Amino acid sequence: MISFISGRWWRWKFQNTLAVFLLLICLSTSVAQSCQSSTSCNVVLTDSQGSFTSPCYPNDYPPSQSCNWTIQAPAGFIVQITFLDFELEEAQGCIYDRVVVKTGTSDAKFCGLTANGLTLNSTGNVMEVFFNSDFSVQKKGFHISYKQVAVTLRNQKVTMPKSSKTILRVSNSISIPVLTAFTVCFEIARTAQKATETIFTLSDAAGTSILAFEKTSNGMELFIGASYCSVDNLLTSSDITATMKPLCLTWTKSSGLIGVYFGGHYFSSICSASQIYTLQSGGLLQIAGKGSSSVSVDDQNLDGFIYNFRLWDHAMLSSELSALTCDTVGNVVDWDHSYWTIPGSSTQTDSTLSCSTAITTLSPGTAGCASGLGCPATLTVTITSIATTNIIPTNATTHEDIFYRSTLVVTDEQTPDRDATAIISQWLNQTFQNWMYRVYVDGISLQLITVLSRITTTRQTYLALLVYKNTTDVNLAEVEIESMLRSAPAIGNGLTLDSVTVNLMENCQADEFPVHYRWPESRPTVTQYVPCFPYKDRNASRTCMINRDNYTSFWALPDRGNCTNITSITVSQENAMDVAVQLADISNNGLSKEELTQVVTKVMELVNIAKINATLASTVVTIISNVMVSSEDAQKDASETALKAVDELVQKIEFDGPSLTISSKNLVVGVSALDTTNFNGSTLSAFIATNTTDPQIDFDSEAHNALAVVTLPPTLLQNLSLSQIEKVSRINFMFFGRTGLFQDHQNNGLTLNSYVVASSVGNFTIKNLQDPVRIEIAHLEYQKDPNPQCVFWDFNLQNYSGGCNSDGCKVGSDSNSNRTVCLCNHLTHFGILMDVSRAAELIDEKNNRVLTFITYIGCGISAIFSAATLLTYIAFEKLRRDYPSKILMNLSTSLLFLNMVFLLDGWLASYEIKELCVTVAVFLHFFLLTSFTWMGLESIHMYIALVKVFNTYIRRYILKFCIVGWGVPAAIVGIVLAVSKDSYGKNYYGKGKDGQGTSEFCWILNPVVFYVTCVAYFSIIFLMNVAMFIVVMIQICGRNGKRSNRTLREDILRNLRSVVSLTFLLGMTWGFAFFAWGPVSLAFMYLFTIFNSLQGLFIFVFHCALKENVQKQWRRYLCCGKLRLADNSDWSKTATNNTKKVSSDNLGKSLSSSSFGSTTANWTSKAKATLNPFARHSNADSTLQ
């Protein structure tokens, strides 16, 4: 029984246990199947943000899984994923379970715990995530969030379209305005050469191209309107290579000037045909597109990439182009998605682009694992840091301090004026003490105290510098810090937190200082290192500092203690080639004036020391060619050394064969063996061959379209002795494609307008040739009437620094507007000076001679009569008792010296003594200003005497006038001299038939000084004198109108005499200078010259010879017989020391009418009425003189 029961019990137990076991198996299988069936792991995700997980997450993922998530973003966006949770089976090389992320250019493989918290960015707009698990050992898997992050075109270059189906154009929302000038800048790289290439086009509303930049059979051309403007001499097709290079094009309709900025240098040319076109609005701007030719677009577009295309509606200057940065926005079109319609397939993200955001590479050791299990097998992910101001880079590979600036506004209701920085600092540190992030306070400062309505309450603003010790590579956003502070306990001590804001401290922006040292954008307290210039084997350093006053970042000064400069280079025969290569590399960069001088000096040292073979000579020529690209201002100080170095170079070159030519972009030198026994003359020419950019030399004949031709006559060696002829072995030839090295500081008002060629026979000086050397040189710019002058570079001029000299050279009769032929009786550097200012057209040689004759005759007469006026008033004491006479004496003195200095100026200028010329110019300037000033003082005296209502006594009246009349001009001239003595010097005026200045003159050279101290100064005095002239004439005419004892004719004559008298006394005739412009300029120049050169004569006539009191003094002391005036005449009894106010009537008499026959009795009565200088009179005619 027991056995039976026991058996049934075991059977029941087994059946129930088996059922439960089977049920559990079924449930387990059902759950597994449900997990697998409910999780989709092969999907395409296109939402702007979201997340996905491994199957069954957070439970263990199933075995043998294979999943693929494709995250697709629109063009202009990248994909960013973050591993919120990650746990896979660990294994070396992730050979079992793994996640593979394809970012676009590289793959990253993860397993174990390594990816937890990691953020990755795609390089394009697609990212793929693959997950694979094997048959055993499952973990909980992963949870990944993703989002689309907008990126600018700064990170992307665009592939030039290879088919007409691909259109890269400006968006429809962008309207192209009417363009009469433009600047286009972009970066470009070529992958393959084509016969014709189009880079960009602009078409009008009808689809017709009105602007295109392209390569044609004629080279690089800019198509404007309907004209082709060649820029092949500025930029060749070979300059566009596989390396991305910036390029800017400018155009101005008014001048037809086309500029090209490439490789850090600016070149320009004139395209006159483009001046008639205006680019109409409403056009379509395309990258590539249909150019000006009829070639199929598929065959015409350039093969390569374009980047950072920007357009402005004005033409930038070279200085503006050189200062362009990535942040300079095109005001018509900019490199931004909002301006362009570009297919995503045409864009490529490239971290090497010049304006791309910072790129950081995550190294394999970033995840950090000691055992090696679960470490990434391959991890070469490139992660782009999105350029924002409030996002910390999530891919930081080093534990560095991150700085925040916090602004706290606190209300103090306890102590109004206290500084609570210590209390707030303690509160901040306590707040962050037990936080999960390591944050501490590095500084705090009180910025502002505002008194509120209640006297005991103030609102205070504090700035705090917070430092986050980032030891876990975990982001800390500003909002988290703000939230922490707002939720913190109260500050206490009567302080209440009103508001708080937290901002990530700005980085120090990318900077170039000094030249050649480019510092990348840097985080605060980080020190950057860049290679030294020119020696790049050492580094300079610079630290991004924190301003402790306002907690902003700034760059400290660079530390270049480890760097050495160019002057430290040691030159010897052994290292000459190495030094030359170094200097060529240095000169290929933009050099400052100081650096350029150092390079040229070192080249001169090298040429003097080394043996010059063809290879070394070629390198030296390259250096000088690079120097010639620098600004003319930078070349000025180095030109003498550079030219002498080239001269020495061609003398020392060792060569085999009949000749040697060394070419570069801006300089070509040639040396040819000379057979003195069979020399019958020679022709040397410089030209640019087809499909080349560097000039060449032909020693045998005149090349077609030669830039310069030198023909040496058969009699060239005739003046050499036999011993000299035996030593002659070579003919040297040099062609300079740029003229910056030939800067004449005393250029006679002329401008160099040709290439420069130089030729020599050995190192001998050849001059006084029987037959001249014929030099034919092309002009740099076309001119209808060039008026050329042939000159050569004379090293003996200007203290041996060199200058232009025309001795022994003349212009050939077969010269034209494009080329000039020079005939010279010696050999040296030759060029053509040309009057490009067109000043010679205003006054021709004939008129210039006439004006010069009038000026010298007039100034001589004026000086004589100014002296006569002065002597008259000095000789007769009674004439100089009144104020007007004393003022007139000062004015006559000033005019006398002005005319005398002017007459001596041209003669003294011919002595070529700089100090003497400066002295003469200073005195001429001074006496011109004193003349203006005393004319102004004349009008001021009239104002005081005529306009003031009551009698006036001014203490030391004439002394004060003298201080102003002589002191103000002296102060002005003194200031000019103190600022720069070079403001004065010798200049040339007028032009002769040979283009030379016909008149040497010591005068003001600086136009700013001239216009400020002469033109502006005189303008002020002139306007004042005009106003006074009008007032005086109104008073005189009003008085004359009340007189009934004169006829109308007499009144008119008296008024006319007053007008003429005042006109010359107040210098009104100097105003003719304001009208010497345009077609009437010559007429007013004659009027100006005649009247102003004779001003002293007119003053003598009207204010001395025709004055009745002067005539009486002359008659009394200088005449005899009947003409002599008796001593007992009315005049001899009349006092003249009048110090009262002049009536309008008497003023008119004293200035004009009294000189033309006013009665003696009338004048005498007026004088007697005012004998007492301090008496008060009710009579309106009382006077103050």
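Our numbering is plain: 1 for the first residue shown, then up by one each step along the chain.
Just so you know, glycine gets a Cβ as well, placed from its N, Cα and C.
The annotation domain 'CUB' is assigned in Swiss-Prot to 41-149. Sorting the domain 'CUB' (41-149) by DSSP state (H, G, I as helix; E, B as strand; all else coil) yields 3 helix, 55 strand, 51 coil.
Per Swiss-Prot, the feature domain 'Pentraxin (PTX)' maps to 154-355.
Look at Swiss-Prot and you will find 658-840 tagged as domain 'GAIN-B', backed by sequence analysis.
The Cβ of Ile963 (mutagenesis position) has 11 neighbouring Cβ atoms from other residues within 10 Å, across all protein chains displayed. In Swiss-Prot, the entry for mutagenesis Ile963 to Asn states: In lau; allele tb233c; semicircular canal defects. The structure shown retains the original residue.
Spatially close to Pro969 (mutagenesis position) yet at least six residues away along the chain are Phe926, Leu929, Thr930, Phe932, Thr933, judged by Cβ distances under 8 angstroms. The annotation that Swiss-Prot gives for the mutagenesis experiment Pro969 to Leu reads: In lau; allele tk256a; semicircular canal defects.
Asn1092 (17alpha-hydroxyprogesterone binding site): 22 other CB atoms within 10 A of its CB, across all protein chains. Here Swiss-Prot flags Asn1092 as 17alpha-hydroxyprogesterone binding site, drawing on similarity to another entry.
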Per DSSP (three-state), Pro969 (mutagenesis position) is helix
Which whole-number value in Å describes the distance between the Cα atoms of Asn1092 (17alpha-hydroxyprogesterone binding site) and Ile963 (mutagenesis position)?
25
